[in-house]
Amino acid sequence: MGKSQSKLSQDQLQDLVRSTRFDKKELQQWYKGFFKDCPSGHLNKSEFQKIYKQFFPFGDPSAFAEYVFNVFDADKNGYIDFKEFICALSVTSRGELNDKLIWAFQLYDLDNNGLISYDEMLRIVDAIYKMVGSMVKLPEDEDTPEKRVNKIFNMMDKNKDGQLTLEEFCEGSKRDPTIVSALSLYDGLV
């Protein structure tokens, strides 16, 4: 993507129509908004964290925003360009449940080894708890990140090896109504 393009080329537009769940008009609107907010055509980690802070003013979303940024930044160059942004937005807002679960798995799999360790899950859940702050009243069996992660691993880690495969994560998530509802949070919003 060029730095100061005001419109997507026809080739770029066709490519994005094929790889997202947005139509041409929506893509052009998102593109315009992206460049209005990011005139350089790139969003860096600190800018991304500032955006999250606006949505979670009563907590500290910086760690969680960093984890999300790392999944959005598909080519790992330290910036999110429009294509990376719109592809991730497409999955999180309009994707099928399985697509969302794969995306969420990538979020939790911090070292990208194809497994989610207890520690990786704990780091993400801890970041989520810090982000929501005191806004959410949690049940007693989930009122600390450790309790929540223990509950998740007890439910999902079928072979009890201390790590979750993609299959274990997807199957377990589908059985947990709180995970399914969290993954459906943005449905229909964009």
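Cβ atoms here come from the backbone N, Cα and C positions, even for glycine.
No noted substitution is present; original residues retained.
Now, the feature entries from Swiss-Prot:
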type    : residues                               : note
MUTAGEN : Gly2 to Ala                            : Nutrition insensitive sexual development
MUTAGEN : Glu84 to Gln                           : Growth defect at high levels of extracellular calcium
DOMAIN  : 96-131                                 : domain 'EF-hand 3'
BINDING : Asp109, Asp111, Asn113, Glu120         : Ca(2+) 2 binding site
MUTAGEN : Glu120 to Gln                          : Growth defect at high levels of extracellular calcium
DOMAIN  : 144-179                                : domain 'EF-hand 4'
BINDING : Asp157, Asn159, Asp161, Gln163, Glu168 : Ca(2+) 3 binding site
MUTAGEN : Glu168 to Gln                          : Growth defect at high levels of extracellular calcium
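Feature map: Swiss-Prot annotations on the structure.
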{"residue": "Glu84", "record": "mutagenesis position", "DSSP (3 states)": "helix"}
{"residue": "Asp109", "record": "Ca(2+) 2 binding site", "DSSP (3 states)": "coil"}
{"residue": "Glu120", "record": "mutagenesis position", "DSSP (3 states)": "helix"}
{"residue": "Asp157", "record": "Ca(2+) 3 binding site", "DSSP (3 states)": "coil"}
{"residue": "Gln163", "record": "Ca(2+) 3 binding site", "DSSP (3 states)": "strand"}
{"residue": "Glu168", "record": "mutagenesis position", "DSSP (3 states)": "helix"}
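Cβ atoms under 8 Å from those of the domain 'EF-hand 4' (144-179) belong to residues 97-98, 101-102, 104-105, 108, 114-118, 121-122, 125-126, 128-129, 138 of the same chain, restricted to positions at least 6 beyond its ends. Spacing of Glu84 (mutagenesis position) relative to Asp111 (Ca(2+) 2 binding site) is 20 Å (Cα to Cα, whole number). Not a single one of the binding-site residues Asp109, Asp111, Asn113, Asp161 has a C-alpha within 10 angstroms of the C-alpha of Glu168 (mutagenesis position). Helix, strand and coil content of the domain 'EF-hand 3' (96-131), in residues and according to DSSP, is 26 helix, 2 strand, 8 coil. Across the structure, Asn159 (Ca(2+) 3 binding site) and Asp109 (Ca(2+) 2 binding site) are spaced 18 Å apart at their Cα atoms. Excluding the listed site residues Asp157, Asn159, Asp161, Gln163, Glu168, the same chain places Phe153, Met156, Lys158, Lys160, Gly162, Leu164, Thr165 with Cβ atoms within 8 Å of the centre of the Ca(2+) 3 site Cβ atoms. Note: the CA-CA distance between Asn113 (Ca(2+) 2 binding site) and Asp157 (Ca(2+) 3 binding site) rounds to 17 Å. Long-range C-beta contacts of Asp109 (Ca(2+) 2 binding site), restricted to its own chain and to partners at least six residues apart, with a cutoff below 8 Å, comprise Leu115, Ile116, Glu120.
Long-range Cβ contacts of Asp157 (Ca(2+) 3 binding site) within its own chain (separation 6+, distance under 8 Å): Gln163, Leu164, Glu168. Neighbours of the Ca(2+) 2 site: apart from Asp109, Asp111, Asn113, Glu120, residues of the same chain with C-beta atoms within 8 angstroms of the site's C-beta centroid are Tyr108, Leu110, Asn112, Gly114, Leu115, Ile116, Ser117. When the binding-site residues Asn113, Asn159, Gln163 are scored by other C-beta atoms within 10 Å, Gln163 scores highest. In the predicted model, the domain 'EF-hand 4' (144-179) shows an average pLDDT of 94. Sequence-distant contacts of Asp111 (Ca(2+) 2 binding site), defined by Cβ-Cβ distance under 8 angstroms and a gap of at least six in the same chain, are Glu120.
With a cut-off of 8 Å between CB atoms and residues at least 6 apart in sequence, the same chain places nothing near Asp161 (Ca(2+) 3 binding site).
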